[in-house]
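Chemist: Below is the structure I would like to discuss, written out as structure tokens.
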Amino acid sequence: MGRGRVQLKRIENKINRQVTFSKRRAGLLKKAHEISVLCDAEVALVVFSHKGKLFEYSTDSCMEKILERYERYSYAERQLIAPESDVNTNWSMEYNRLKAKIELLERNQRHYLGEDLQAMSPKELQNLEQQLDTALKHIRTRKNQLMYESINELQKKEKAIQEQNSMLSKQIKEREKILRAQQEQWDQQNQGHNMPPPLPPQQHQIQHPYMLSHQPSPFLNMGGLYQEDDPMAMRRNDLELTLEPVYNCNLGCFAA
């Protein structure tokens, strides 16, 4: 005997209602996954329990993309169908759309921070883990890139400083070499000034043949007598000129 058709109505028993919700939810998620795989369709499924607990399924964790596509499509369709006089209604719908989008972003942010994870299924947790891993890879890649660029910049600065130091060392060595040469030159000049002056050539006294050793020193004897070995001898020089002794001069001639 076959199973009878179940009548669709609200289950009054709270426990039975919760059990049925869990079973039907699992079957619904399974069907959504099957149709997305078999038909290569983009599927987005959102379910709220009677307690307000959220359950969702999306193809390849692209819930946001699917919802944005749905919103653009439905908004464009409504714009074509809605009359121009229904401007206020369109603004209200746009407000509701943006509000729902903000709520979705806030919920995803809480999930990324590790909050409100109790309502997520194992599949959703796995998708969230993959998203976080991908984000961490991007962060590490960017960090490594910045570190590599910083290291290259520091290496360039180090090379420039080394070249500058080499140039300064070369200039210092050249300057020291010049100063050393100048110091040696100054030392040589100072040694030349401190040496005693050279002796002049020896001057030989050239005596005139007429300047002999017997050169009389004329003198005047006042009131005395001039005595020689030979009192009567005449002093004779090399010119054969006789000099009268001074004492022979009569001093009386000077009296006048």
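Note: Cβ is positioned from N, Cα and C throughout, glycine not excepted.
Sequence unchanged from the original; the noted substitutions are absent.
From Swiss-Prot, here are the annotated features:
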DOMAIN    1-61  domain 'MADS-box'
VARIANT   Ser85 to Pro  In strain: cv. Chi-1
DOMAIN    88-178  domain 'K-box'
VARIANT   Met93 to Thr  In strain: cv. Bla-1
VARIANT   Lys99 to Arg  In strain: cv. Chi-1
VARIANT   Ala100 to Thr  In strain: cv. Landsberg erecta
VARIANT   Met120 to Val  In strain: cv. Jl-1
VARIANT   Leu125 to Pro  In strain: cv. Bla-1
VARIANT   Ser166 to Gly  In strain: cv. Jl-1
VARIANT   Leu212 to Pro  In strain: cv. Chi-1
VARIANT   Ala233 to Val  In strain: cv. Co-1
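Please go over these features one by one and say how buried each is and what sits next to it.
Modeler: Mean pLDDT, taken over the domain 'K-box' (88-178), works out to 89 on the 0 to 100 scale.
In this structure, Met93 (variant position) is part of a helix by DSSP.
DSSP assigns Lys99 (variant position) to a helix. Counting Cβ atoms from all protein chains shown, Lys99 (variant position) has 10 others lying within 10 Å of its own Cβ.
Of all Cβ atoms in the protein chains displayed, 12 besides its own lie within 10 Å of the Cβ of Ala100 (variant position).
Cβ neighbour count for Met120 (variant position) (all protein chains, 10 Å cutoff from its Cβ): 16. DSSP classifies Met120 (variant position) as coil under the three-state reduction.
Less than 8 angstroms from the CB of Leu125 (variant position) sit Leu117, each of them six or more residues away in the same chain. DSSP assigns Leu125 (variant position) to a helix.
Taken residue by residue with DSSP, Ser166 (variant position) is part of a helix. With a cut-off of 8 Å between CB atoms and residues at least 6 apart in sequence, the same chain places nothing near Ser166 (variant position).
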Chemist: With every protein chain in view, what's the tally of Cβ atoms within 10 Å of the Cβ of Met93 (variant position), excluding that atom itself?
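Modeler: Looking across every protein chain shown, the total is 16.
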Chemist: Between Met93 (variant position) and Lys99 (variant position), what C-alpha distance do you get in Å?
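Modeler: Met93 (variant position) to Lys99 (variant position), Cα-Cα distance: 10 Å.
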Chemist: Measuring Cα to Cα, how far is Lys99 (variant position) from Met120 (variant position) in Å?
Modeler: 22
